[in-house]
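Each remark here refers to the structure printed beneath this line.
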Amino acid sequence: MSYKPSSEIALRPGYGGLGKQITLKANFFQIISLPNETINQYHVIVGDGSRVPRKQSQLIWNSKEVKQYFGSSWMNSVYDGRSMCWSKGDIADGTIKVNIGSESHPREIEFSIQKSSKINLHTLSQFVNSKYSSDPQVLSSIMFLDLLLKKKPSETLFGFMHSFFTGENGVSLGGGVEAWKGFYQSIRPNQGFMSVNVDISSSAFWRNDSLLQILMEYTDCSNVRDLTRFDLKRLSRKFRFLKVTCQHRNNVGTDLANRVYSIEGFSSKSASDSFFVRRLNGEEQKISVAEYFLENHNVRLQYPNLPCILVKNGAMLPIEFCFVVKGQRYTAKLNSDQTANMIRFAVQRPFERVQQIDDFVHQMDWDTDPYLTQYGMKIQKKMLEVPARVLETPSIRYGGDCIERPVSGRWNLRGKRFLDPPRAPIRSWAVMCFTSTRRLPMRGIENFLQTYVQTLTSLGINFVMKKPPVLYADIRGSVEELCITLYKKAEQVGNAPPDYLFFILDKNSPEPYGSIKRVCNTMLGVPSQCAISKHILQSKPQYCANLGMKINVKVGGINCSLIPKSNPLGNVPTLILGGDVYHPGVGATGVSIASIVASVDLNGCKYTAVSRSQPRHQEVIEGMKDIVVYLLQGFRAMTKQQPQRIIYFRDGTSEGQFLSVINDELSQIKEACHSLSPKYNPKILVCTTQKRHHARFFIKNKSDGDRNGNPLPGTIIEKHVTHPYQYDFYLISHPSLQGVSVPVHYTVLHDEIQMPPDQFQTLCYNLCYVYARATSAVSLVPPVYYAHLVSNLARYQDVTADDTFVETSEASMDQEVKPLLALSSKLKTKMWYM
């Protein structure tokens, strides 16, 4: 049976009223005057209509030919850098030729413009007052205002999407990458008004430096001789499309020194051994790159043994003459050291964030912005104040009828036992150490294991085998062989298949961690736990307790649950789903991975998981029907009940993808239910979760915040700065250890359950207290967190992924979608991903 749900997003049913009423400051600035005239909208085609780099299209827009064609209308026109343009004036339809080359070497490209429609910004006033639904007219109006707001900062700053940077005071992150701090601004529709959301933005950029110096830092080479031995072709994918100039002593100040090249890769041979054919006096001549620069530019290469960079048209340039162009974002994934440096750079106390936002607002000086002024747009320079509520903290149940009432979102495990330890004792397990005996001697491991077993025993986990066999990894063997050896050793000593395997790693890195997880999760079907050697040496009971929380759920236990009074699910059997899609980073191979977790108990504490591969960068989850059928059957098998309600938390979707979630994923959930029985029709609620936004909230009174100056856990914001009529709210559910608390933005897309807002908001908040591996409330509902964890581990089951940077063709980036390595059936009912 096919099901076609409504394409409308759920409307706000009302507001909540529970909790302490407070007032917060929000980083939104109200637009007090909008353009009150009709704006002409035009369709723009550059060249043959194929995608043109944004920088090039912006150069064309700023060309003298386009300015002459537009006349006086150019100054009040706004261009999106792609295919749309808006103007107060009338511009004739037509096509002109623009020279994008030099005067000596002209290169013409066509620029066509055609009027497509008119937009009336009065529709925005109706929209924010819930008198007009969202349609292309509203979206075009918001896009126009966004671009109008960007126009002035775009003239002098480095801009990316909604963020702008001066490029000054960068801080090194290592590897030729540095962190810049700038500001973010975006037009937002709110309840009764439009506003500008302003925030601090931090991003990683390639350092404006010699490419040679950056390569040496990236490869950790201390001198150029070491770099000549390094296979730079392996880095082709990493450095591809990086823009450089070619500068040497004999072209300083010339157009040639300013010409920008885009790296395509690195040559396999050195500059002295890389040859090309040129025509000289009518004859073809073979010449090396090193010889060419000596003959044609009178410069001798200092490092002729280094390879060259490859650019378009097959040209080759010596690395030592190349300089990285300023203002290029570093889009690859930061390594662990760079990430730590970025966190230190970006973290700010709340009052510092407020001050910097206010400073940026005054620097932008919207009142004197000529583009805003000519359209009559005025923006208030004071942060909005918004009403908020602080919900009551839930109570948590542990074993032995122990009830915990957290304070400020935190508690500890002292004197507590897990609610539901594994019924069978731990009879068989083993430890493998990937650190040398010199760095971590056996005595250190034995001391740790004694504390570890004592701590887990006090938490309720019963160990028959208190002293497991310990092996040191033989680095000559593969990780697969080592895992199998450890499995057999545990089985031999314990006379039973291992309950889990324990691995001690030297540091937190993708390997051998990834291989351990792949082998244990797919081949051996045994839970695995990894720990870092420095923690083993310290042997702290608190660290052991943290490991215990993971071990307990991996072997089938439950750590804690909400007390009945704190659980809004009540007695109605409810399946909770969490969904997420992981996409490979820039330059990485591999497929996208969709992961769904589902509760298999009546309290929403225990979750099983499914992950599937799908085409790269596809956000809608494929095969949702089959996945949900499997998860519904699992819920029934574990609880002996059929869920009467399904609550689906979906992460990672942008506002533009909301309808896709309704029309595709919700439809398949419905079909899954009907496939089990034509009469089976549970009520469904679909809610998206978003953390990648720039809404931030700051306390007005100290008594309404924590010791760091952030709003308290349980703070709900659902008025003023939320959507004009859709059912959304912001929730700060966690205590922030450092920096500014990031609220999660919840948007209910579809609601058949019709829980009152108070009940649903309380459910979202209270679930954050039963995340299985923490003794603090987390920032996001656990099913979504679990889906993240599943996706992260499922990457190691992707047979097409390759974390090494090798030369890659465009075709290989669109490779066939192969299924992930199958999860062992022995793990399917356990929380193996913790």
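Quick reminder: no glycine exception, Cβ is built from N, Cα and C everywhere.
If you check Swiss-Prot, you get these features:
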| type | residues | note |
| --- | --- | --- |
| DOMAIN | 210-326 | domain 'PAZ' |
| DOMAIN | 500-799 | domain 'Piwi' |
| MUTAGEN | Phe276 to Ala | Decreased association with siRNAs. Normal histone H3 'K-10' methylation |
| MUTAGEN | His788 to Ala | Up-regulated centromeric transcripts from the dg and dh heterochromatic repeats. Reduced siRNA corresponding to heterochromatic repeats |
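In the predicted structure, the domain 'PAZ' (210-326) carries a mean pLDDT of 85. DSSP classifies Phe276 (mutagenesis position) as strand under the three-state reduction. Within the domain 'PAZ' (210-326), the DSSP-based counts of helix, strand and coil residues read 42 helix, 36 strand, 39 coil. With respect to their backbone Cα atoms, His788 (mutagenesis position) and Phe276 (mutagenesis position) stand 49 Å from each other.
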